[in-house]
Amino acid sequence: MSDQHDERRRFHRIAFDADSEILQGERRWEVLLHDVSLHGILVGQPQDWNGDPQRPFEARLYLGLDVLIRMEISLAWARDGLLGFECQHIDLDSISHLRRLVELNLGDEELLERELALLVSAHDD
């Protein structure tokens, strides 16, 4: 990716390996999670991908036997075998799990608080 793209990025991506799936209506795809942020996810495009980019999706990230992150997402872009999704909504339990995951990986609570403030302001616009 270009330096300009990296400069525009406001949310740190966390490389993370978790069983993950994307759902849309009755359709379901198991996906390889490349990274996650407070803003969305990046996954490998499944071979049988036929999602409708005009309709919402749901992401499910299984972090363990009893930890699930669920997000309502929209497809932001698709290229080079990757799908970039933007988070549109996340429930309280899921954002708590995601916040903890990001906090552990960033190692900087102040940076996490700035990203959370950016997330809130982005959704208020």
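Glycine residues also receive a Cβ, built from the backbone N, Cα and C atoms like all the rest.
Nothing has been swapped: the model has the original residues at all the noted spots.
Around Arg13 (mutagenesis position), a 10 Å sphere centred on its CB holds 17 further CB atoms from the protein chains shown. Annotation comment: Swiss-Prot describes Asp6, Glu7, Arg8, Arg9, Arg10, Phe11, His12, Arg13, Trp77 as 3',3'-c-di-GMP binding site.
As annotated by Swiss-Prot, domain 'PilZ' applies to 7-103. When the domain 'PilZ' (7-103) is classified with DSSP, helix, strand and coil residues number 14 helix, 50 strand, 33 coil.
Under its mutagenesis entries, Swiss-Prot includes Arg9 to Ala with the note: Abolishes c-di-GMP binding.
Among the mutagenesis experiments that Swiss-Prot reports, Arg13 to Ala is described with the note: Abolishes c-di-GMP binding.
Here the residue is the original one, but Swiss-Prot notes a mutagenesis experiment at this spot, Gly40 to Ala: Abolishes c-di-GMP binding.
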Pop the Cα-Cα gap between Gly40 (mutagenesis position) and Arg13 (mutagenesis position) into the table, whole Å please. 9
Cα distance (Å, whole number) from Trp77 (3',3'-c-di-GMP binding site) to Gly40 (mutagenesis position): 12
